[in-house]
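Engineer: The structure under discussion is supplied below as structure tokens; questions concerning it will follow.
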Amino acid sequence: MTGIPTYHVLALSGGGYRGLYTATVLAELETVLGRPIASHFDLICGTSAGGMLALGLAAEIPAYELKALFEEQGSRIFGCRSLPRRLLGFWLTAKHDSAGLKEVLTERFQGTTIGDLKHRVLVPAVNYSTGRGQFFKTPHHPSFELDHRMKVVDVALATAAAPVYFPLARNDRGVFADGGLVGNAPGLFGLHEVKTFLAPKQDALVRVLAIGTMTIGATVRGGASLDRGFGKWRGGLFDLVISAQESSVDHMLRQALGNNYFQIDDKATPDQSKDVKALDRVSIGATNTLKDRGNHAAQRALGDPLFQPFRAHQADAPIFYHGPNKNVPEAAC
């Protein structure tokens with residue numbers, strides 16, 4: 001296997017405030033590894049909250065700072081709601097205003113663009129203007145000529161515009177909804193990206209490390225009403241979409257990659273599920289559960305022999321064809 005090109009993909013799922021679990025895992029891993037965790041991966045994919053983390057890691061923001069962003073600013077993102085939103089949220093308006101999220105992102109990323117990022121990244125969203133999935137990427141292929149101009153803040157708002165939780169996000173490319181609608185667990189997109197754009201003509205070895213958010217499987221109780229309008233579905237409809245999508249991707253990646261696929265995630269106990277079931281619940285209980293389980297999950301992964309290839313891998317410096325970090329001659333583009 002020595003001479004085979006090897007690509008490692010980091011895939012970070014969405015999950016609202018439960019992204020604190022993901023950020024805790026990343027912070028613990030980065031502390032032990034002793035260098036930016038992005039340097040261990042040839043591509044970082046992230047959806048919604050995972051998209052924000054992916055963008056942060058690609059900018060080489062320390063993982064412990066991203067963890068603090070969730071823990072310290074969660075109440076600003078999912079915090080106090082106006083009276084109209086308390087009365088009409090879920091029904092006629094989104095439950096939360098996106099102003100708090102935008103403020104937090106702007107304070108952290110300011111005017112940083114996708115082209116300023118130091119590592120390859122892929123962030124899915126749904127372009128509601130076209131009705132199609134859209135994948136924001138660094139310019140790691142000659143044909144990726146536009147996204148490098150986009151501000152990281154705008155991409156983060158697009159991938160995190162969860163239906164009924166936040167308003168749709170508008171930027172220069174259109175109107176966007178949460179990336180969880182097209183791929184809450186983006187590992188399959190990462191595998192496709194490597195096979196199609198990074199190593200299209202090579203017999204490459206691809207490994208995927210997926211980190212979840214303690215997503216609670218969306219299920220129906222035995223005695224629940226089967227005749228449901230929006231009043232009964234509410235946020236449960238979006239939860240079902242991301243839960244079903246995550247389980248499908250997990251199954252397909254296990255079949256496609258075998259031991260070259262490694263997932264870090266946890267199932268909440270019945271008691272803990274009361275704290276973390278809602279993706280916008282910011283409370284002491286939720287914070288403690290997500291951090292405690294994230295710390296334990298990282299320790300468990302570090303001791304697993306199947307994790308060792310991710311620990312040992314050093315990604316090559318990425319090639320960028322456009323933007324401020326362009327590092328290839330014009331003729332090669």
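Every residue gets a Cβ built from N, Cα and C, even glycine.
Every residue here is the original one, so none of the noted swaps is modelled.
What Swiss-Prot records for this protein is below:
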- 10-191: domain 'PNPLA' (DOMAIN)
- Ser48 to Ala: Loss of defense against phage PaMx41 (MUTAGEN)
- Ser48: active site, nucleophile (ACT_SITE)
- Asp178: active site, proton acceptor (ACT_SITE)
Engineer: How big is the gap, in Å, between the Cα of Asp178 (active site, proton acceptor) and that of Ser48 (mutagenesis position), rounded to a whole number?
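Structural biologist: Cα-Cα distance, Asp178 (active site, proton acceptor) to Ser48 (mutagenesis position): 6 Å.
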Engineer: According to DSSP, does the residue listed as 'active site, proton acceptor' fall in a helix, a strand, or coil?
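Structural biologist: In three-state terms, the residue listed as 'active site, proton acceptor' counts as coil.
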Engineer: Under 8 Å Cβ to Cβ from Ser48 (mutagenesis position), same chain, six or more residues apart: give me those in sequence order, or none if nothing qualifies.
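Structural biologist: Same-chain residues close to Ser48 (mutagenesis position) (Cβ under 8 Å, separated by 6 or more) are Ser13, Gly14, Gly15, Gly16, Gly19, Thr159, Ala160, Ala162, Asp178, Gly179, Gly180, Asn184.
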Engineer: Just counting, how many other CB atoms are there within 10 A of the CB of the residue listed as 'active site, proton acceptor'?
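Structural biologist: Neighbour count, Cβ to Cβ under the 10 Å cut-off: 29.
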Engineer: Would you identify the secondary structure of Ser48 (mutagenesis position) according to DSSP, in three states?
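Structural biologist: Once the DSSP labels are grouped into three classes, Ser48 (mutagenesis position) ends up as coil.
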